[in-house]
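The structure under discussion appears below in the form of structure tokens.
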Amino acid sequence: DQGAGVTYLEPSGSQIGHKESIKDTARVLGRMFDGIEYRGYGQEVVEELARYAGVPVFNGLTDEFHPTQILADLLTMREHSGKPLQQTAYTYVGDARYNMGNSLLLIGALLGMDTRIGAPKALWPSENIIAQAHSLAEKSGARLLLTEDPQEAVRGTDFIHTDVWVSMGEPKEVWHERIDLLRGYRVTADLMAAAGNPQVKFMHCLPAFHNRETKVGEWIYKTFGLDGVEVT
């Protein structure tokens, strides 16, 4: 849209981390481009790229963080809440251990927002991420809540976020364990109503398993009897 020259290197078209070290790749790309966006699994990869590229490196998604998605989500919440960010409450429900749960917790803590997570304790962010969030909240005045009760997590909230329960690359067998843990954390009409806020809005970074119109959605329905997974 802005007229930049963009080159896309897909996994099959690059030897990064395989036949060529991250360091060497960073140095070469840094001489060819004005900026690099990395979207992949390892947080350590994007950090090493940033150390050696000599140009700005953007995290487009890793296993730990999804900052570009969070910037878009913040803009959306600002546009649709009618409140300053510091007065806006939002809740993440589901598996909170990975990039979306981590990023939503930390950005809310940084910006002084009312930030909640509703998840089984086994699926909370790591102790290190939680400690970082509390440290940021002490400076910003953010209100943080981590609870295993999804009803408590959404009470009075302005936005309810969720994400898929099984990430790319995880084996199919994981579905059984995740669904057993997370059945009570699906975003349903009842959970939206539990917010007690007629203006509450739903957010998802997508793609979402919300019906039977995909192969996975149909398999989930036949196997577990669920029409939709994390949201219905």
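Cβ from N, Cα, C; glycine included.
Noted in Swiss-Prot for the protein shown:
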VARIANT   SER14 to Thr  In strain: CCUG 4165A
BINDING   GLN15, ARG39, HIS66, PRO67, THR68, GLN69, HIS204, CYS205, LEU206, PRO207, THR232  carbamoyl phosphate binding site
VARIANT   VAL45 to Ile  In strain: NCTC 11050
VARIANT   ARG51 to Cys  In strain: CCUG 4557
VARIANT   LEU75 to Phe  In strain: CCUG 4165A
VARIANT   SER81 to Cys  In strain: NCTC 11050
VARIANT   PRO84 to Thr  In strain: CCUG 4165A and CCUG 4557
VARIANT   VAL93 to Ile  In strain: NHITCC 2376
BINDING   ASN99, ASP163, SER167, MET168  L-ornithine binding site
VARIANT   HIS176 to Gln  In strain: CCUG 4165A, CCUG 4557, NHITCC 2376 and NCTC 11050
VARIANT   VAL187 to Phe  In strain: NHITCC 2376
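On the structure: features taken from Swiss-Prot.
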residue: VAL45; record: variant position; DSSP (3 states): helix
residue: THR68; record: carbamoyl phosphate binding site; DSSP (3 states): helix
residue: LEU75; record: variant position; DSSP (3 states): helix
residue: SER81; record: variant position; DSSP (3 states): helix
residue: VAL93; record: variant position; DSSP (3 states): strand
residue: ASN99; record: L-ornithine binding site; DSSP (3 states): helix
residue: VAL187; record: variant position; DSSP (3 states): strand
residue: HIS204; record: carbamoyl phosphate binding site; DSSP (3 states): strand
residue: THR232; record: carbamoyl phosphate binding site; DSSP (3 states): coil
Out of VAL45, LEU75, SER81, MET168, HIS176, give those recorded positions positioned within 10 angstroms of LEU206 (carbamoyl phosphate binding site), comparing C-alpha atoms, in sequence order.
none
For ASP163 (L-ornithine binding site), find which of the binding-site residues GLN15, THR68, HIS204 come within 10 Å, Cα to Cα.
HIS204
Cβ neighbours of LEU206 (carbamoyl phosphate binding site) where a neighbour is any other Cβ within 10 Å:
9
SER81 (variant position), number of other Cβ atoms within 10 Å:
17
Restricting to the chain of VAL93 (variant position) and a gap of 6 or more, list residues whose Cβ falls under 8 Å of its Cβ, or answer none.
ILE117, GLY118, ALA119, PRO150, ALA153, VAL154, ILE160, HIS161, THR162, TYR185, VAL187, LEU191
Residues near the L-ornithine site, ASN99, ASP163, SER167, MET168 excluded, by Cβ within 8 Å of the Cβ center?
ASP63, TYR98, MET100, VAL164
CB within-chain contacts under 8 A for HIS204 (carbamoyl phosphate binding site), separation at least 6:
HIS161, THR162, ASP163, GLU230, VAL231
Cα distance, ASN99 (L-ornithine binding site) to GLN15 (carbamoyl phosphate binding site), nearest Å?
25
Of the recorded positions VAL45, LEU75, PRO84, SER167, which sits closest to SER14 (variant position) by Cα distance?
VAL45
Between VAL45, LEU75, MET168, VAL187, which of the recorded positions has the fewest other CB atoms within 10 angstroms in the structure shown?
MET168
